[in-house]
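Here's the structure we're looking at; comments come further down.
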Amino acid sequence: MEPILAPNPNRFVIFPIQYYDIWNMYKKAEASFWTVEEVDISKDINDWNKLTPDEKYFIKHVLAFFAASDGIVNENLAERFCTEVQITEARCFYGFQMAIENIHSEMYSLLIDTYVKDSNEKNYLFNAIETMPCVKKKADWAQKWIHDSAGYGERLIAFAAVEGIFFSGSFASIFWLKKRGLMPGLTFSNELISRDEGLHCDFACLMFKHLLHPPSEETVRSIITDAVSIEQEFLTAALPVKLIGMNCEMMKTYIEFVADRLISELGFKKIYNVTNPFDFMENISLEGKTNFFEKRVGEYQKMGVMSQEDNHFSLDVDF
């Protein structure tokens, strides 16, 4: 049995820390806590009213996917990961991740509630998993992995793919709006959320490195390429980014670029060997290994949380 999954009678007490790298990730998550009340969306309505019908359609569907997906991630954490993983440091991270995912879901729901005035349309968007085939396909894939009989390692990769690949193209599409100077509330919340998801993805990679018997490279590649195909179809066929003026082929390449970055972080060879086609995505938090403590998004960090004097903690650890 994997040591991180083995019964641990000390799991109810945090100290003494046994896994400093995992604990450090938890402290990073704690330092980046935020709430929806801190995001000003009052100026978005003027921009929203100026968008074309295609642009509105695209944003509404992306928000509908996001609003549902965080709940799926949380269900996996509650039903599987939090009960399987026996080391306290990881349980701290997963517990905090659940709180953050709730904030993300609330943020997306609030954005839908603010932009969409028709109550029937709101209900349609809030129930996207049932009402939208393109969203249902992604949700079904993620939910399948919650209940899969595969080992923790495989399911860890699947949910790294959900947070690292299924979200990537949609994040990029919203950053595209930022590049155009539109929707400041939506784009700022997107910065915060994409940074959080980058950290969650980094954490999955860290947990993977703690496995003594990880899934094979072939298995990892299969899961990741499957997720890439679904995400590419989502943003180039079902909900094409050309609706907001983006290039569909470049979006396909970007999703492959993100997948390569993920599989490299897991310690395997790249699959696609492509470069990032979107210059405006070079510095966002899905880059992994983010430096958001030195220069946090919106100059925003809980004061003092990371000011550790204990020599065991290092911000230079190569995750």
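Using N, Cα and C of the backbone, Cβ positions are placed for all residues, glycine too.
Here the original residues are kept at every noted site.
Annotation note: D70 (Fe cation 1 binding site) sits in a helical segment as assigned by DSSP. Annotation source Swiss-Prot lists Fe cation 1 binding site at D70, E101, H104.
In this structure, E101 (Fe cation 1 binding site) is part of a helix by DSSP. Annotation source Swiss-Prot lists Fe cation 2 binding site at E101, E163, E197, H200.
Y108 (active site) falls within a helix when secondary structure is assigned with DSSP. Per Swiss-Prot, active site is recorded for Y108, and the stated evidence type is sequence analysis.
Y300 to F appears in Swiss-Prot as a published mutagenesis result, with the remark: Partial loss of viral DNA synthesis.
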| query | Of the binding-site residues listed here (E101, E163, E197, H200), which is spatially closest to Y108 (active site) when Cα positions are compared? | reply | E101
| request: Tell me, in order along the sequence, which binding-site residues from D70, E101, H104 have their CA within 10 Å of E163 (Fe cation 2 binding site). | output: D70
| request: Could you round the CA separation between D70 (Fe cation 1 binding site) and E197 (Fe cation 2 binding site) to a whole angstrom and send it over? | output: 10
| field | All-chain count of other Cβ atoms within 10 Å of H200 (Fe cation 2 binding site) | value | 24
| field | Distance [Cα-Cα, Å, rounded] between E197 (Fe cation 2 binding site) and E101 (Fe cation 1 binding site) | value | 9
